[in-house]
Amino acid sequence: MEESPPKQKSNTKVAQHEGQQDLNTTRHMNVELKHRPKLERHLKLGMIPVVYMKQGEEILYPAQSLREENLIQNFTSLLLLQKLCPKDPENMIRKSWASCVPEEGGHMINIQDLFGPNIGTQKEPQLVIIEGAAGIGKSTLARLVKRAWKEGQLYRDHFQHVFFFSCRELAQCKKLSLAELIAQGQEVPTAPINQILSHPEKLLFILDGIDEPAWVLADQNPELCLHWSQRQPVHTLLGSLLGKSILPEAFFLLTTRTTALQKFIPSLPMPCQVEVLGFSGIERENYFYKYFANQRHAITAFMMVESNPVLLTLCEVPWVCWLVCTCLKKQMEQGRVLSLKSQTTTALCLKYLSLTIPDKHRRTQVKALCSLAAEGIWKRRTLFSESDLCKQGLDEDAVATFLKTGVLQKQASSLSYSFAHLCLQEFFAAISCILEDSEERHGNMEMDRIVETLVERYGRQNLFEAPTVRFLFGLLGKEGVKGMEKLFSCSLHGKTNLKLLWHILVKSQPHQPPCLGLLHCLYENQDMELLTHVMHDLQGTIVPGPNDTAHTVLQTNVKHLVVQTDMELMVATFCIQFYCHVRTLQLNMEKQQGYALISPRMVLYRWTPITNASWEILFYNLKFTRNLEGLDLSGNSLRYSVVQSLCNTLRYPGCQLKTLWLVKCGLTSRYCSLLASVLSAHSSLTELYLQLNDLGDDGVRMLCEGLRNPVCNLSILWLDLSSLSAQVITELRTLEEKNPKLYIRSIWMPHMMVPTENMDEEAILTTLKQQRQESGDKPMEILGTEEDFWGPTGPVATELVDRVRNLYRMPQMMVPTENMDEEDILTSFKQQRQQSGANPMEILGTEEDFWGPIGPVATEVVYRERNLYRVQLPMAGSYHCPSTRLHFVVTRAVTIEIEFCAWSQFLDKTPLQQSHMVVGPLFDIKAEQGAVTAVYLPHFVSLKDTKASTFDFKVAHFQEHGMVLETPDRVKPGYTVLKNPSFSPMGVVLRIIPAARHFIPITSITLIYYRVNQEEVTLHLYLVPNDCTIQKAIDDEEMKFQFVRINKPPPVDNLFIGSRYIVSGSENLEITPKELELCYRSSKEFQLFSEIYVGNMGSEIKLQIKNKKHMKLIWEALLKPGDLRPALPRIAQALKDAPSLLHFMDQHREQLVARVTSVDPLLDKLHGLVLNEESYEAVRAENTNQDKMRKLFNLSRSWSRACKDLFYQALKETHPHLVMDLLEKSGGVSLGS
């Protein structure tokens, strides 16, 4: 439902054109009925702002219909993806397919978050790189930042001065001083240079198009401090700024097409990367309203585009959206019927030329324009003087025409000219290559020269990413050649042009893997023969990735590709159909249920939202499937309209899909009528997988109607039969009997009850077969293997936990856990195992797992430093985690993220501490809305002994607008229960009278840690409230100093906050301090403990804690020498046996930078051996431990292997647990010495 906008006067100005009506009035509208409500809504919300053009800027709107101010509102809804920090800055993420599952690429952000904490480092970046494809809106976004700052809407508190530079213009200057550079970056002087430079941390430099000029921005004088008035070459000045030898505290925003910035900015520090992905769905539509001054024209144009999924997808790129609008506007002006059948950007450009360039200029003047464009591309020039134009043979009349039609622009600040957009210049350059080559003056030599020029300009690795190369592929396709011949009234030599394509492919393919760039080129070409031939050559041998442990043999033919946008999705799905080595297309990898991935498949990953438009273009491309036989959409939540579009595609005559997976897609009985319509049609579908969907009896009956149709070709149907009634199951069996080719299979077979106690394997199998025959279940096959556990419900799959250790898990223990406490759940599991005779079989789970209907579900560490965890609950039910004491009741499969928070981060900003007492941990929980019906938040108040009312318990929510106190639905021992919760940082507090704080009984825990140093034992003893975030903080702190926890029972009695306790023990123990206060301190604060020096622990010792006031014993523990586990497992021998691998230091660089928490002891051990005095002090001078480690690794580039071995030995001595953890995660072997 749309929210009603606030009644306020809009400050949005509106463009007017030649007496056209004002867009803010609706009195005289005469538009199509379909779009009237939508347009009126946009007008009320102020979503149709004015758009202006500023001379000399890459703004893609016709000058005659727009004013010359306020560019800011044009691209406010560009999709921005903040990437995770690259592991190797010199080899940024390439969009090529691989055999392993890719790591998640980042998350979507708003423009306000560009200089917010980075998702990888949690630091505010000094350098932000805006990257993206050609024409995606990077430059406009950069100008938006400058304008929004100037108007006080963005970063006003962060920066005092913001300077904007177009690098294409900056490259025209030979030498500049810092003062001249700053003056050039301001529209008007704002302050004296001395005042500006006095606060460099408040300066932002925006460098637009940093990769356009042919320069290398090296820091030539890193040690030289230059005066701001001293002039030097521009590239040197910029290199010094980016290299931090000048104004090291300043901030930078760079825009670039390429991610390989290290090539021409060698001193570039680690940036925050943000990729511009183009327009969101609503912004595509809004653009039409911005472009056309006449609202009816806007509606008509967008309706035409919206009816064509390919054209709508192409409009995701702002530059292409401008191209489409311009073509439609020209057709309107010329009185033509609106028609755009273009399927590619190249075809749109040819259409644009045919509509805008008069016939008299096409033969000679357009060729001259193409030569000008090509010369500029090869020399990295985008600005041209009048003499440049004359040199290419462009006359005044032609230049005036090109300016009038918008092909060329004249710069207001100079006498220079430029193309309306860099992409347009690259398109003309591509035409120039073909026209020159087609003259056949030099034959193959000319082709070699063109290809070598392309390689020199873009590099082999980025050749297919270059728009010029993509345009070449498009122009040399059959439709492209026809368009050029018609445009230039000439005949092009097809064979010669085809040779040029093969030259490009041969030159580049050996140097790069199959990537999205190549697919883009092939898509532009659209030639079926070329697509088939090239895609056939891409087979290669795929090696299983590190995450492919479950099906190592079967998944060697699985390839993975990340597609972030609808454009990439369209290109990938179009080309993959010609790839004969892929039989199945899968969108977003989901762990499969009950079937093996046998067919060769391509898995497409997408971290950005999948919209209706995304599904539309996917299904549009699948109407002609060619080599594809299977489609797997498992794990994607599908709306009804999406399934409707899918079924329309499946019924299309050209669609030859045979297998469809819709496992866990949120389907209900309502969807079954759509699927039944496919079964009743002459579709090619033979296998359908519908497990883990709530279809119900009614839905399955609809499917049965489709299955009864004589034209139905389905032979295999997978369903969950456990929730179906006996009547429907009988109906399915009857269908199988009547149709011998039909097999209906199920994961669960609950009606099969076999007493398996004291039966051997043969007896179990025999009994199962007999029972199936007796129940008439013969057609239904029980899918199981020799590795499964066969029991009352048939085969139970054994899950591989660790292949190297031969560790397996049997998770299928069915326990109703609703309203059960931790102890009840564990007891129920034990009882069930005893009753089933499963005593020898251990359920492999830990206290960190969530225990639910099918046993333990592992918790995944997302970000260790932030204490951020993720658990994927596989089905509806109740789940409890013993270590955190969190408890969720969920209605369906859901992924939940849990972050441990510190109360001090939030409470310091509120008066809550005076009236309320913290009585539980603080969690930041994220889950899909509606999936969690109840959450049990732990508290440590003893209800049986407290006089506090359960009405005094509150759940504190910390939200953007402030804090909210919510009354829980229920309070029970150890938990408060919220039903249908909304999530934010949340935890339990208790309303109190301040004087009563020390009379609240709480449950507490004791934590004991030990460290053995040369056979002398030191213990640390803590007494703290039962709060998992505090325990985790203590664990982490003790681990820094190589202390290991010993598990001992907690105090039996309830204790009181503020009470004091005496620590004592056996004779000859040195205890400091001997008195402990039980207090609640936030997990970020220092926790109180007693240090106990034992000496040589040859025999057992006793520890006791007594209440100081009454000297009552509240806790006692006996420590034996056997409680002290060996410090480290075998490492040395593993290292001796290791082959020649990457050194431990290099292999674990990222983890060491993030996790070495005490650098100075490490430096002390390296001092004099590896580090000289200067290097030692240089590392110590860094502010943070992470910066110190980065500096140390920077110095290590010149180290020999022997020096790295010394580093490894020092690290083992100072951080043995970290070394151990890294070795275990890497398989136990990493060459260090």
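Each Cβ is built from the backbone N, Cα and C atoms, and glycine gets one as well.
Original residues fill every noted site, and no substitution is shown.
Per Swiss-Prot, the feature ATP binding site maps to GLY132, ALA133, ALA134, GLY135, ILE136, GLY137, LYS138, SER139; the stated evidence is sequence analysis. Residues annotated as domain 'NACHT' in Swiss-Prot: 126-435. Marked as domain 'FIIND' by Swiss-Prot: 850-1133. Here Swiss-Prot flags 1143-1226 as domain 'CARD', drawing on sequence analysis. Here the residue is the original one, while Swiss-Prot reports the published mutagenesis GLU629 to Ala with the comment Increased IL1B release under basal conditions. No effect on IL1B release in response to LT or metabolic inhibitors. Among the mutagenesis results in Swiss-Prot, LYS658 to Ala has the note: Spontaneous IL1B release under basal conditions, loss of response to metabolic inhibitors and to LT; when associated with A-659. The residue drawn here is the original one. Looking at Swiss-Prot, the entry for mutagenesis of THR659 to Ala says: Spontaneous IL1B release under basal conditions, loss of response to metabolic inhibitors and to LT; when associated with A-658. Swiss-Prot gives this note for the published mutagenesis VAL663 to Ala: Spontaneous IL1B release under basal conditions, loss of response to metabolic inhibitors, no effect on the response to LT; when associated with A-664. Quoted from Swiss-Prot, the note on mutagenesis experiment GLN691 to Ala is: Low spontaneous IL1B release, no effect on the response to metabolic inhibitors, nor to LT. The note that Swiss-Prot attaches to the published mutagenesis ARG701 to Ala is: No effect on IL1B release under basal conditions, nor in response to LT or metabolic inhibitors; when associated with A-698 and A-702. For the mutagenesis experiment ASP720 to Ala, the note given by Swiss-Prot reads: Spontaneous IL1B release under basal conditions, loss of response to metabolic inhibitors and to LT. Quoted from Swiss-Prot, the note on the mutagenesis of GLU731 to Ala is: Increased IL1B release under basal conditions. No effect on IL1B release in response to LT or metabolic inhibitors. Among the mutagenesis experiments that Swiss-Prot reports, ILE744 to Ala is described with the note: Spontaneous IL1B release under basal conditions, loss of response to metabolic inhibitors and to LT; when associated with A-746. Swiss-Prot gives this note for the published mutagenesis SER746 to Ala: Spontaneous IL1B release under basal conditions, loss of response to metabolic inhibitors and to LT; when associated with A-744.
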> Out of ALA133, GLY135, GLY137, LYS138, SER139, the binding-site residues in the record, which is closest to GLN691 (mutagenesis position) when you go by Cα distance?
Replying inline: ALA133
>> Taking DSSP as the reference, which of helix, strand or coil describes GLU731 (mutagenesis position)?
In response: helix
>> Which one is it, among the mutagenesis positions LYS658, ASP720, ILE744, that lies nearest to LYS138 (ATP binding site) by Cα separation?
In response: LYS658
> Can you tell me how far the Cα of ARG701 (mutagenesis position) sits from the Cα of GLY135 (ATP binding site), in Å?
Replying inline: 51
> Are any of ALA134, ILE136, THR659, VAL663 (the recorded positions) within 10 Å of GLU629 (mutagenesis position) when you go C-alpha to C-alpha, and if so which?
Replying inline: THR659
> Going by DSSP, is ARG701 (mutagenesis position) part of a helix, a strand, or coil?
Replying inline: helix
>> Please report the Cα separation of GLY137 (ATP binding site) and SER746 (mutagenesis position) in Å, rounded to an integer.
In response: 50
>> Radius 10 Å, atoms counted are CB only; among the binding-site residues ALA133, ALA134, which position scores highest?
In response: ALA133
> Rounded to a whole number, how many Å is the Cα of SER746 (mutagenesis position) away from the Cα of GLY132 (ATP binding site)?
Replying inline: 46
> To test your reading of the ATP site: which residues beyond GLY132, ALA133, ALA134, GLY135, ILE136, GLY137, LYS138, SER139, same chain only, put their Cβ within 8 Å of the Cβ centroid of those residues?
Replying inline: ARG257, VAL276, GLY278, VAL317, PRO318, TRP319
> According to DSSP, does ILE744 (mutagenesis position) fall in a helix, a strand, or coil?
Replying inline: strand
> For LYS138 (ATP binding site), which DSSP three-state class applies?
Replying inline: helix
>> Using CB atoms and a 10 A radius, I'd like the single residue among the recorded positions ILE136, ILE744 with the highest neighbour count.
In response: ILE136
>> I'm checking region-level scores; what's the whole-number mean pLDDT for the domain 'CARD' (1143-1226)?
In response: 84
> How many of the residues that make up the domain 'CARD' (1143-1226) does DSSP mark as helix, as strand and as coil?
Replying inline: 65 helix, 3 strand, 16 coil
>> According to DSSP, does VAL663 (mutagenesis position) sit in a helix, a strand, or coil?
In response: coil
> Taking just the CA atoms, what is the gap between ASP720 (mutagenesis position) and GLY132 (ATP binding site) in Å?
Replying inline: 45
>> If I take the alpha carbons of ALA134 (ATP binding site) and LYS658 (mutagenesis position), what is the distance between them in whole Å?
In response: 38
